[in-house]
Every structure is written in C-alpha cells, then in structure tokens.
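J.: Just dropping this structure here.
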Amino acid sequence: MSRGTMPQPGAWPGASCAETPAREAGAAARDGGKVTAGAQPRAATRCPAEHEEDMYRAADEIEKEKELLIHERGISEPRLSVAPEMDIMDYCKKEWRGNTQKATCMKKGYEEVSQKFTSIRRVRGDNYCALRATLFQAMSQLAELPPWLQDLELILLPEKLINKYTWIKQWKLGLKFDGKSEDLVEKIKESLALLRKKWVSLAAMKTAEARQTACDELFTNEEEEYSLYEAVKFLMLNRAIELYDDKEKGKEVPFFSVLLFARDTSNDPEQLLRNHLNQVGHTGGLEQVEMFLLAYAVRHSIRVYRLSKYNTEEFITVYPTDPPKDWPMVTLIAEDDRHYNIPVRVCEETSV
C-alpha cells in the first residue's frame, strides 16, 4: 500500500487467518528464524500466504508472564511497556539469527530502516501493542497540544453518546478494570480527563529530553497507562459512529470506513464495538483497517515500516493514505501486522 494503495480484505489479520496456540516454545523460531527469549508460548497466526508469527497471546498468558517477570526482577522495579533504545542493527542481529527466507527478509528490512533511524525501542507485545506504540510516539513528540484535546466537549462525550446509543453499555473495560463495579460513563470520563491532563503536561515541557523522560514514567504506571487505552478506544468508537452516520446520510467518507463496515463482523458501530473494540486488550489487537480508525481517532498519521513486505509497495504504509496536512506523524516498525516497535533517532544525513 505504501503511498497510494489500501490493504485488501484478504490481507487483514483476522479476515481469513485462524489464530491457534503455539504449544511448543520453539514454534516461532521454526517458523521464521526469530530468536525468542524465555521460551514462552505464544499465540501464532497461521496464514496460508505468509505464515507470519503473531506476537499476541491470551489475557491469562499475559498475566502469567507479568507475574513471572515481577518475581524475577523484584516487585520494586517498574514494568517497562516501552524498552530503552538500542542500536537498530544490534537489535536485528539479536532477534533474527537464522538464514530462513523470512529472517533474510527481516534483516533487509531493518537495513533499509537503519538508513533513516539509528535506534529502536521495543514495545511490549500484548494486545494493546498498536495503541501503546502509537500513543507513546504521539505523546512523546515535542509538539503543541492537539486542538481536539482542547475541546471542552471532550469530557462530556461519554455521557452524550451513551445516552443516545444505549448499546454502548456493552463496553468491556480493559484488563486492569475487570471485575470493578465502576460506573461506565464516569470511568470513561476519567480516562479522557487523564489523557488530556497528561498530554497537556507533556506539551508544556520545553525540551525533548524532559518530555521523553516524563512519557517513559507514564508508561510504567499500569493503572494510568491502561486508562489511556480506554480513552483512545472510546475516541475510536466515536469516530466510527461519525463515519457510519455520514455514510448512511450519503456523505463522502474515507474509503477505509467503507471497508470497515463491509466486514460481516462490523456492519455497524455496535458490531464493531462488540466484536472488535471490546476484544482489544483482551483477546486481540487492532486489525489493519482499524489502524486507519486509530489514526482518525488521535488525528495523527501513522507511518509503518512493514518489514515482512520488504521490497514491495507495501513496505511503507501510511494510515491514512492521504492525511490532512496539519496532522502530526508517528513512525512505527512492524515485524508482522500485529506487533509494533518504535524507531528513534533520525539519521542526520536524511530528511525523513
């Protein structure tokens, strides 16, 4: 898709590929030559066309891994959602040591990215990965506060929408809020208020170093971090409702929204919530077409180096394809279409 094409429905993760558990620790390595630490079982996507590794796991596996990590490093050490930066080619050599066709493709992809960026930050690969990588990049950039966050109506949005669309009460709160009998409207209002508060604080910082340090700290606070994801998911639902209503009224809408509501599992916003957004963070991540919706929700264009698509027109994919000129851009790296890492430190000799 690179700079002008859309991913076809058959290429979306989840459109035609069944997710099955990889019951042997070495399954991922056999699949493409990638070295995985700790021999932890993962859920793997087995697509007939590409057989790409799925970095996502079930919620209970994620919690077990967290307990193990806490036990190993001690409870006092903060959990890292976004790892410290390291040289991008050192990371590639560490992760892709094999000589399989996939490993070779990944190495060439990383070599290409290294012409633009010198370092990488690994993002924790749970079912919030796409949200985490995008939001971390957007909030850590030295830029002004986005205008949409300054809208006084933002915090009133949950009450307004839930009063109009009672089916939103089907909303499934994230992992950190399971089992809590909090009022849904109040919980989402709190999440949106937190998103605004943290972004305002970061935008007021004068140096990139100060902003980066504060953002790193924010993404080690699990309760606040997961609350931010609830806010972003609600913003995604709000944009989906707006786009669906415009489409029903015959107004011109972005092409991705036509595809979004053409799926059997998301013919309307209610189905999108029940079958897709409610699963994000629990049993699934964002599909390709939902990356467009994420971009529209936070009003940032998302440029992704899709390493598995090296040497094709889809190697660099931008969501949306033709973003408004005033939208900031975040850049991510994807080894597959589910897990995203963050490239950092632009090479001085490039303008990208």
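Start at 1 and count along the chain as shown; that gives each residue its number.
Just so you know, glycine gets a Cβ as well, placed from its N, Cα and C.
The noted changes are left out; the structure has the residues it started with.
Per Swiss-Prot, the features are:
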{"type": "ACT_SITE", "residues": "ASP126", "note": "active site"}
{"type": "ACT_SITE", "residues": "CYS129", "note": "active site, nucleophile"}
{"type": "ACT_SITE", "residues": "HIS339", "note": "active site"}
{"type": "DOMAIN", "residues": "118-346", "note": "domain 'OTU'"}
{"type": "MUTAGEN", "residues": "TRP96 to Arg", "note": "In Gum(W96R) mutant; defects in embryonic angiogenesis. Embryos appear normal before 11.5 dpc but die between 12.5 dpc-14 dpc, probably due to defects in organization of branching vascular networks in the head and trunk"}
{"type": "MUTAGEN", "residues": "CYS129 to Ala or Ser", "note": "Abolishes deubiquitinase activity without affecting interaction with RNF31. Lethality at midgestation in knockin mice caused by inactivation of the LUBAC complex, leading to cell death mediated by TNFR1 and RIPK1"}
{"type": "MUTAGEN", "residues": "ASP336 to Glu", "note": "In Gum(D366E) mutant; defects in embryonic angiogenesis. Weaker mutant compared to Gum(W96R) mutant"}
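Describe each of these features in terms of where it is and what it packs against.
T.: Secondary structure at ASP126 (active site), as computed by DSSP, is coil. Here the Cβ of ASP126 (active site) has 22 other Cβ atoms within 10 Å, regardless of which shown protein chain they belong to.
For CYS129 (mutagenesis position), other Cβ atoms within 10 Å of its Cβ number 24.
The Cβ of ASP336 (mutagenesis position) has 22 neighbouring Cβ atoms from other residues within 10 Å, across all protein chains displayed.
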J.: Give me the CA-CA distance between TRP96 (mutagenesis position) and ASP336 (mutagenesis position), in Å, as a whole number.
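T.: About 14 Å separates the two Cα atoms.
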J.: Have a look around TRP96 (mutagenesis position) and count the other CB atoms within 10 A of its CB, chains all included.
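T.: Neighbour count, Cβ to Cβ under the 10 Å cut-off: 23.
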